[in-house]
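One structure below.
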Amino acid sequence: MIKYTIDELFQLKPSLTLEVNFDAVEFRAIIEKVKQLQHLKEEEFNSHHVGHFGRRRSSHHHGRPKIKHNKPKVTTDSDGWCTFEAKKKGSGEDDEEETETTPTSTVPVATIAQETLKVKPNNKNISSNRPADTRDIVADKPILGFNAFAALESEDEDDEA
């Protein structure tokens, strides 16, 4: 097989014909060998760099991918109040084993306080199908209205007398 230097490759023209003794079979074998080596290198790289679900990072931001976390569990009771349930750290079996190994004494057991978060209820849960009692309704308009003309007339009458 003929080997060329970089300068010789730049001087070659694509329109030139191949040499008479060019061996295409050997050339194809070299190409297949290079393809196999590249495939093995990719497999080795992928086996060591499996992080972030095997995705490659894009080159325009050079940052780590953002991994979405599961939403916290929120329960809504019959009154419409939503309560956040914090994730318990550790398993309950470990706590039971620790209490069994300690001797029975008057040592207070530390408990983990569960944090709760109260949220305003939805307006749809507040509405009612029952009509409101008329005695509970506060009137917006005043019962006794003020008439300015009547007040002016009454002042005039007081002055005349």
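Glycine too: its Cβ is placed from the backbone N, Cα and C atoms.
The model shown is predicted, which means the values in this text are computed figures rather than measured ones.
Tyr4 (mutagenesis position) has a Cβ environment of 10 other Cβ atoms inside 10 Å. DSSP assigns Tyr4 (mutagenesis position) to coil, not to a helix or a strand. According to Swiss-Prot, the mutagenesis experiment Tyr4 to Ala carries this note: Reduces interaction with eIF4E/TIF45. Prevents pseudohyphal growth. Further reduces interaction with eIF4E/TIF45; when associated with A-9.
Just so you know, the Cβ of Leu9 (mutagenesis position) picks up 8 other Cβ atoms within 10 Å once every protein chain is counted. DSSP assigns Leu9 (mutagenesis position) to a helical segment in the three-state reduction. Here Swiss-Prot notes a mutagenesis experiment, Leu9 to Ala, with the remark: Further reduces interaction with eIF4E/TIF45; when associated with A-4.
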